[in-house]
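Listed in Swiss-Prot for this protein:
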MUTAGEN   Cys45 to Ala or Asp  Lack of oxidation modification
MUTAGEN   Cys104 to Ala or Asp  Lack of oxidation modification; results in increased sensitivity to oxidative stress
ACT_SITE  Cys104  active site, nucleophile
Amino acid sequence: MSKSALVILAPGAEEMEFIIAADVLRRAGIKVTVAGLNGGEAVKCSRDVQILPDTSLAQVASDKFDVVVLPGGLGGSNAMGESSLVGDLLRSQESGGGLIAAICAAPTVLAKHGVASGKSLTSYPSMKPQLVNNYSYVDDKTVVKDGNLITSRGPGTAYEFALKIAEELAGKEKVQEVAKGLLVAYN
């Protein structure tokens, strides 16, 4: 049975982080569901690119996924942080031992919903003050994995972030194959 990923798409999401995560995971053979936070209509991202989700988050919130991916972008992260549905989903994912992945500003969503407290993580540098009290903050790594949590810093680290998620779900050999096809170095 193939692994599955839920990528939440919220208004103001960082396009690169969203696209790279969804694309890399699909290339690795993972079944990716893109769910719009506010429904199934097109979502305007941080640089005014509009993306059409597969479905609404409400439609799939009770489904089980191997990973829940939170792309960054300040607007998208704020919207996810204010969503009780996202909070319930993340707490369920955490209690069930599922993987959670957050990049850029999205680790603040974890803090707002009380998820993964005490774990090591990283984020976009300006988000650090919102995270240092509840997490072990890592400044010197572009991707941090602590148990079932994967975090990363921003748009420039999106490939490494996505490949790390893919490695967890599809294995090192498959990820090396995907990285090679993308002309991206990955160890």
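The backbone N, Cα and C atoms fix where each Cβ goes, glycine too.
Substituted residues are absent from this model; it holds the original ones throughout.
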Can you grab the distance from Cys45 (mutagenesis position) over to Cys104 (mutagenesis position)? Cα atoms, rounded to a whole Å. 14
Note: in the chain of Cys104 (mutagenesis position), residues six or more apart in sequence with C-beta under 8 angstroms of its C-beta are Glu14, Glu17, Pro71, Gly72, Gly73, Ser77, Ser123, Tyr124, Met127, Ser152, Arg153, Gly154, Pro155
